[in-house]
Amino acid sequence: MDTMTLFTTSATRSRRATASIVAGMTLAGAAAVGFSAPAQAATVDTWDRLAECESNGTWDINTGNGFYGGVQFTLSSWQAVGGEGYPHQASKAEQIKRAEILQDLQGWGAWPLCSQKLGLTQADADAGDVDATEAAPVAVERTATVQRQSAADEAAAEQAAAAEQAVVAEAETIVVKSGDSLWTLANEYEVEGGWTALYEANKGAVSDAAVIYVGQELVLPQA
């Protein structure tokens, strides 16, 4: 869930729109400590089917729209699950390994259009075994860098922040748990408009629709 490019099918164009980076907060650093493939993982055939939908099965694709590889990682999603370099430059096996970690964290909602099209469920994720070689993932720590402003600018910023906090205070919020994704949360809380509406309501905090963090607080869209 951020510049890279994806295969230009209707599915990938939609994924590109939902994964656009929105300014709202500055991330000075993000480090995940240890990653592990799930004890149960989807079969290679399942990943081949997903890749066929996402990129016509082209594991080394980079067409310039912010997505890479067979299952169309964004660079931020790839790095969040421990990937190095660019996804399309990694082997198919490495891409599948990182995709398994992302699927374990986010569910099939990390690929909302193609997973629904293919009818993928948790049963597909439990179809094959892989060895866990690293530590379990933990929530990402983030820090914000604030540029110093003049006294007048600071006063205006404080007023804007107070107004934003007042709006957030009136809205219902939820806290991300392990295994959550925008797709699963939208279903759980019956969000009108689905995961895309939940993403739109949290653009300031969620830069990539495929990547949310354990402990992160999200605002539920108001009906």
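All residue numbers here begin at 1 and follow the chain in the order shown.
For all residues, glycine too, the Cβ spot is worked out from N, Cα and C.
Substituted residues are absent from this model; it holds the original ones throughout.
For D48 to A, Swiss-Prot lists a mutagenesis experiment annotated as follows: <2% MUF tri-NAG hydrolysis, 20% M.luteus cell wall muralytic activity, loss of resuscitation activity; when associated with K-54. A helical conformation is recorded for D48 (mutagenesis position) in the three-state DSSP classification.
Looking at Swiss-Prot, you'll find the mutagenesis C53 to K noted as follows: 6% MUF tri-NAG hydrolysis, 20% M.luteus cell wall muralytic activity, loss of resuscitation activity; when associated with T-114. Other Cβ atoms within 10 Å of the Cβ of C53 (mutagenesis position) number 22 in total over all chains.
Among the mutagenesis entries in Swiss-Prot is E54 to K, noted as: <2% MUF tri-NAG hydrolysis, 20% M.luteus cell wall muralytic activity, loss of resuscitation activity; when associated with A-48. Within 10 Å of the C-beta of E54 (mutagenesis position) we count 27 further C-beta atoms, all protein chains included.
While the structure shown retains the original residue, Swiss-Prot records the mutagenesis experiment E54 to Q with this note: 60% MUF tri-NAG hydrolysis, 25% M.luteus cell wall muralytic activity, about 2% resuscitation activity.
According to DSSP, E54 (mutagenesis position) is assigned to a helical segment. Among the mutagenesis results in Swiss-Prot, E54 to A has the note: 30% MUF tri-NAG hydrolysis, 25% M.luteus cell wall muralytic activity, significant loss of resuscitation activity. The residue drawn here is the original one.
What Swiss-Prot says about the mutagenesis result for Q72 to K is this: Little effect on function. Using a 10 Å radius centred on the Cβ of Q72 (mutagenesis position) and all shown protein chains, the other Cβ atoms total 33.
For the recorded site, C114 (mutagenesis position), the DSSP three-state label reads helix. Looking at Swiss-Prot, you'll find the mutagenesis C114 to T noted as follows: 6% MUF tri-NAG hydrolysis, 20% M.luteus cell wall muralytic activity, loss of resuscitation activity; when associated with K-53.
Residues or ranges marked as domain 'LysM' in Swiss-Prot: 172-220. Confidence in the domain 'LysM' (172-220), given as mean pLDDT, stands at 88.
Of the listed mutagenesis positions, namely D48, C114, the sparsest CB environment within 10 A is found at D48.
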